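Novice: Handing you a structure now.
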Amino acid sequence: MAPRCWHWWRWSAWSGLRPSPSRSTPTPGFCQKFSTQEKTPQICVVGSGPAGFYTAQHLLKHHTHAHVDIYEKQLVPFGLVRFGVAPDHPEVKNVINTFTQTARSDRCAFQGNVVVGRDVSVPELREAYHAVVLSYGAEDHQPLGIPGEELPGVVSARAFVGWYNGLPENQELAPDLSCDTAVILGQGNVALDVARILLTPPEHLEKTDITEAALGALRQSRVKTVWIVGRRGPLQVAFTIKELREMIQLPGTRPILDPSDFLGLQDRIKDVPRPRRRLTELLLRTATEKPGVEEAARQALASRAWGLRFFRSPQQVLPTPDGQRVAGIRLAVTSLEGVGESTRAVPTGDVEDLPCGLLLSSVGYKSRPIDPSVPFDPKLGVIPNTEGRVVNVPGLYCSGWVKRGPTGVITTTMTDSFLTSQALLEDLKAGLLPSGPRPGYVAIQALLSNRGVRPVSFSDWEKLDAEEVSRGQGTGKPREKLVDRREMLRLLGH
């Protein structure tokens, strides 16, 4: 049900008056001229990861009077840039500098520690703002859907990444690293991140922002071999060449690739797009060419190894004899049917058991519904939308992974978010959003206060940021992340 003040606005009018779909990329120099009644739009963005900040950035840049409030359930901003990017990839986190400039704008406000859907509903936000953009990402992981995945020792890659990156809800994970073999199901960049962190000499991580608890556990790790398993073949891997090259060059490790997995690929890659061709050529060289003298010597001294297993689909998690934890994974051997993007893996009838003491599932993230009033496609794991406009809910938009699914890199999300914000500005200019003033955060602040919720501001975050940087200086780290919500609130005097 739409809020009371929206009853006058029929969907038929929305769909009939809505501008034609915008171009597939933001127009260079895109700028809008707005009438007097449109000069102070109050806009709400839910989520402070890349999608949320890029949406806010574009809105503020292209509407000189818009005010944007960014709501975030965590106490701290930046989403997966803080909690998802690997600690040994600090250059990727430089985008935080841009987001900080956006948050410091006098027309932007960060409201952390607010759970939309619990502390405040989406209909309440829609009553308070001219437009609401949902940019809350994909915080769940795809289940394996096989027997035994509930066994101790089976961990989602998402939780493992959150553990070493300081996500508060993952700090009790305590992964058991006392085994010698780990298996990762999935062959995307997250899988390679996890494998790299497991195998990187701990001294190489000491000057990163990995949490001290995770670093301590990795120092005690006995994991020597990591298998990265995929249902399809080398031509279908989802990781990129940068991450593969890092694995091949990882100190103290050697790759294990089966040359038979690459038979006939040399001829088949001639017509594939250049990025895929370069990636496959690197795999081919690593699997089939004899290493040079220097590389052979390096590999001979390696105490750890990693390997790619292709054409294997998980069937069952195998328990220890006492049934108390994981002992291995049963894999169905597959073959490929179809061509191009429609290629799919089908079981051949053969199976093999791969022993391991740690099993990490990296088969994808998924979004969750945020509020009963918001349409959600559980199969696709996205909010149904047309170019960011939520279907049948005027004034409600979405951007990022909850809009298109959990794919792409940060620049993909940037383009996607710019398109959503451009659609919103077009609708505002066309008179399709509510006219007249809206209270914005003033109304929401009163609701939150009555419900005992104390938001965290961006200046509060900057105090926490300074504390983290200070704690890291003693050990030569860029920061030592605060991982306890209660400690963070205590430091802020909440």
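Note that Cβ sites are derived from N, Cα and C of the backbone, with glycine treated the same way.
At each noted position, the model has the original residue.
Not my notes, these are from Swiss-Prot:
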- A51, E72, L80, V116, W401, G408, V409, I410: FAD binding site (BINDING)
- Q187, G188, N189, V190, R231, R232, E243, G408: NADP(+) binding site (BINDING)
- R389 to Q: Decreased NADPH-adrenodoxin reductase activity in tissues from homozygous mice. Homozygous mice show progressive impairment of posterior gait, and visual acuity defects with loss of retinal ganglion cells and abnormal myelination of optic nerve (MUTAGEN)
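Could you give the neighbours, burial and distances for every feature on this list?
Specialist: Counting only same-chain residues six or more apart in sequence, the Cβ atoms lying under 8 angstroms from the Cβ of L80 (FAD binding site) belong to G49, P50, G137. Annotation note: L80 (FAD binding site) sits in a helical segment as assigned by DSSP.
Neighbours of Q187 (NADP(+) binding site), defined as other CB atoms within 10 A of its CB across all chains, total 24.
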Novice: Round to the nearest Å and give the CA-to-CA distance linking I410 (FAD binding site) with E243 (NADP(+) binding site).
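Specialist: Per the Cα atoms, I410 (FAD binding site) and E243 (NADP(+) binding site) stand 15 Å apart.
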Novice: Counting distance between Cα atoms, which of the recorded positions A51, E72, R389, G408, V409 is nearest R232 (NADP(+) binding site)?
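Specialist: Comparing Cα positions, the candidate nearest R232 (NADP(+) binding site) turns out to be G408.
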Novice: Quick check: of the recorded positions listed here (G188, E243, R389), which one has the Cα closest to that of A51 (FAD binding site)?
Specialist: R389
Novice: Restricting to the chain of E72 (FAD binding site) and a gap of 6 or more, list residues whose Cβ falls under 8 Å of its Cβ, or answer none.
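Specialist: Those within reach of E72 (FAD binding site), by Cβ under 8 Å and sequence separation of 6 or more, are G47, S48, G52, G79, F110, Q111, G112, N113, V114.
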Novice: Can you check which residues sit near V409 (FAD binding site), meaning Cβ under 8 Å from its Cβ, same chain, 6 or more apart in sequence, and list them in order?
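Specialist: Listed in sequence order, there are none.
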Novice: When the Cα-Cα distance from G188 (NADP(+) binding site) is computed for each of the recorded positions V116, R389, W401, G408, which gives the smallest value?
Specialist: G408
